[in-house]
Amino acid sequence: MKFIIALAALIAVACALPVSNDNFRHEFDHMIVNTATQRFHEIEKFLLHITHEVDDLEKTGNKDEKARLLRELTVSEAFIEGSRGYFQRELKRTDLDLLEKFNFEAALATGDLLLKDLKALQKRVQDSE
């Protein structure tokens, strides 16, 4: 019975504490990481799809197709480089907890891997004639 009373008192104290104004910042961080992760997943699917198109391009050598592929790769590359800059700046913040820091580092590492694959594919497209 004493345990239940102590637990109820603890819950009442926790509910009475003022809400931190930082919650918005942490929710925004969570939303940004989720959005970037979803976009990285879309870019990964795009890379898989476009790899087949690059194989066809190497066989045909169509210049219009080459220009289109380069434009699409450039847009994805710009998104990843922009997100890398954002995540690097956010990692310098001192108010990050362990989970947020891990999420930012994971998103940064995922972006780096995708950027490496994008650049390799871009080089393949540029070298095809």
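In case you wondered, yes, glycine gets a Cβ from its N, Cα and C as well.
Don't look for the substitutions in this one, it keeps the originals.
Arg39 (mutagenesis position) falls within a helix when secondary structure is assigned with DSSP. Around Arg39 (mutagenesis position), a 10 Å sphere centred on its CB holds 16 further CB atoms from the protein chains shown. Annotation of the published mutagenesis Arg39 to Ala in Swiss-Prot: Over 20% reduction in IgE-binding; the original residue is retained in the structure shown.
In Swiss-Prot, a published mutagenesis experiment is listed as Asp97 to Ala, annotated No effect in IgE-binding. The Cβ of Asp97 (mutagenesis position) lies under 8 Å from the Cβ of His26, each of which sits 6+ residues away along the same chain.
Mutagenesis annotation in Swiss-Prot: Glu100 to Ala, described as Over 20% reduction in IgE-binding. Further reduction of IgE-binding; when associated with A-90; the structure shown retains the original residue. Sequence-distant contacts (6 or more apart, same chain, Cβ under 8 Å) of Glu100 (mutagenesis position) comprise His26, Asp29, His30.
Sequence-distant contacts of Glu105 (mutagenesis position), defined by Cβ-Cβ distance under 8 angstroms and a gap of at least six in the same chain, are Leu91. Among the sequence features in Swiss-Prot, the mutagenesis site Glu105 to Ala is noted as follows: Over 20% reduction in IgE-binding. Further reduction in IgE-binding; when associated with A-90, A-95 or A-112. Most significant reduction in IgE-binding; when associated with A-90 and A-95, with A-95 and A-112 or with A-90; A-95 and A-112.
Here Swiss-Prot describes Asp112 to Ala as a published mutagenesis experiment; the accompanying note says: Over 20% reduction in IgE-binding. Further reduction in IgE-binding; when associated with A-105, with A-95 and A-105 or with A-90; A-95 and A-105. A helical conformation is recorded for Asp112 (mutagenesis position) in the three-state DSSP classification.
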Reduce the DSSP letter at Glu100 (mutagenesis position) to three states and note it down.
helix
Using the alpha carbons only, what distance in Å do you get between Asp112 (mutagenesis position) and Arg39 (mutagenesis position) once rounded?
14
Neighbour count (Cβ, 10 Å) for Asp112 (mutagenesis position):
13
